[in-house]
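Asks: One structure is given below, represented as structure tokens, and several questions about it will come after.
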Amino acid sequence: MKMLEQNPQYLYFFSLFLVTIFLYKWLTLKKTPLKNLPPSPPQYPIIGNLHQIGPDPQASLRDLAQKYGPLMFLKFGTVPVLVVSSADAAREALKTHDLVFADRPYSSVANKIFYNGKDMVFARYTEYWRQVKSICVTQLLSNKRVNSFHYVREEEVDLLVQNLENSHSKVANLTELLIEVTGNVVCRVSVGSGDKVDSYKILILEIMDMLGYSRSIEDFFPLLGWVDWLTGLRGKVAEAAKGVDTFLEGVLKEHLSTTGSKYNDFVSILLEIQEADAGSSMDNECIKSLIWDMLGAGTETISTALEWTLAALIKNPDAMFKLQNEVREIGKGKSKISEADLVKMNYLQAVMKESMRLYFTAPLLVPREARQDIKFMGYDISSGTQVLINAWAIARDPLLWDKPEEFRPERFLNSPIDYKGFHYEFLPFGAGRRGCPGIQFAMCINELVVANLVHKFNFELPDGKRLEDLDMTAASGITLRKKSPLLVVARPHV
């Protein structure tokens, strides 16, 4: 596993404390009847199956599933883990038994960043979480609210196009430009101003890296939590949490000190809810946690999805040609594509789906946890078992998809399969109670950016590079970013 490869001192610490852990396990061992568990690869003492998880966990788990089946039982240190790698098993977990698997496991990093679990993404399944989720769905991310911010998206996309035009057909770093346009939209919608993007952009990347699965020893070995202090992780997390709080406190104070209706953003909406219902759960820490959810998840996942989509189109000129024909035909005589035009673009929607299928930004859905003992597909699953849905593996399953490793948007034309959580072979936003409520928010940005870029420009690789030279390797992490930046030459279409 990446943490063991990069930090071999962990194994040293493990060996020093073998006696402690064995004593702990002996003292806490209960005489229980043997359970009918799903198939499991061989485990090592203490670390369980951690040694079998490489730097790309989704690929390692897919390879194990090909040998042991779509339901596997693993041990990550002291933590029992159920790995789901088929659409049928995902449907059982996320629909039939959604409530049982609605909890989140403890994450030491998320707990520190999000004020002891006050956000929506990582919070435990409680009445507090249900209230917060309801507020996000009905007040922040409803269709009406998302549509009300159309002018923000259109203004920022106009600026993106201008920046590319100003490159005068020289090499442009499309990765940076996509992060900028996404960050500006998310920041303006969340806190009222795009000027604050630089204040949190670096923090987001640092925190996303620390939230990556397997970063914290404490999460898998509670008795060895102090190792995170020795390795410096706790210090980094504390510093990041302080940076987040300083930034968000400044945003709150700025809003509270402003009279009138200067702001029309998520912070203002949450402050209004707080003022209207003094007995609600909407305290300042809740507001800050929710805003950081929006800033972090929104900026990182949307910009990453955009980068993969444009890289895939450049890599596959036939798909690019078809998309440009559609967009330019619908946009004929127009200087830009509006959101009203997007609903007419069937091939664009197929391209977006195919990009999300082949290049999952979050290949492993955020882990869930069983709230009670359950008989699941004939197996005994105990309360407290983590549940990992390998959505990346499901979306590349050759039993479900024809030639799954190929970029073929046509597979989604005249297909009922979408990304809203009802088709379990395709789960880019998850499903069930814990599914992402920001689907429309994300897709409005994605489609508008891609449509306008392919409408206005023809893209080439710089320095005479060939299409096969375009690196489509992913960097490991909680989100799968492109390993190398997307450098292009954007020539205006005439």
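The first residue you see is number 1, and the count goes up from there.
In case you wondered, yes, glycine gets a Cβ from its N, Cα and C as well.
Sharing the features that Swiss-Prot gives for it:
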{"type": "MUTAGEN", "residues": "Met120 to Val", "note": "No effect on the activity"}
{"type": "BINDING", "residues": "Cys436", "note": "heme binding site"}
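Walk me through the surroundings of each of these features.
Replies: For Met120 (mutagenesis position), the count of additional Cβ atoms within 10 Å of its Cβ stands at 23 [all protein chains shown].
Around the Cβ of Cys436 (heme binding site), the number of neighbouring Cβ atoms within 10 Å comes to 22.
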Asks: Kindly assign Cys436 (heme binding site) to one of the three DSSP-derived states: helix, strand or coil.
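Replies: Its secondary structure by DSSP: coil.
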Asks: Roughly how many Å separate the Cα of Met120 (mutagenesis position) from that of Cys436 (heme binding site), to the nearest whole number?
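Replies: Here the two Cα atoms are 10 Å apart.
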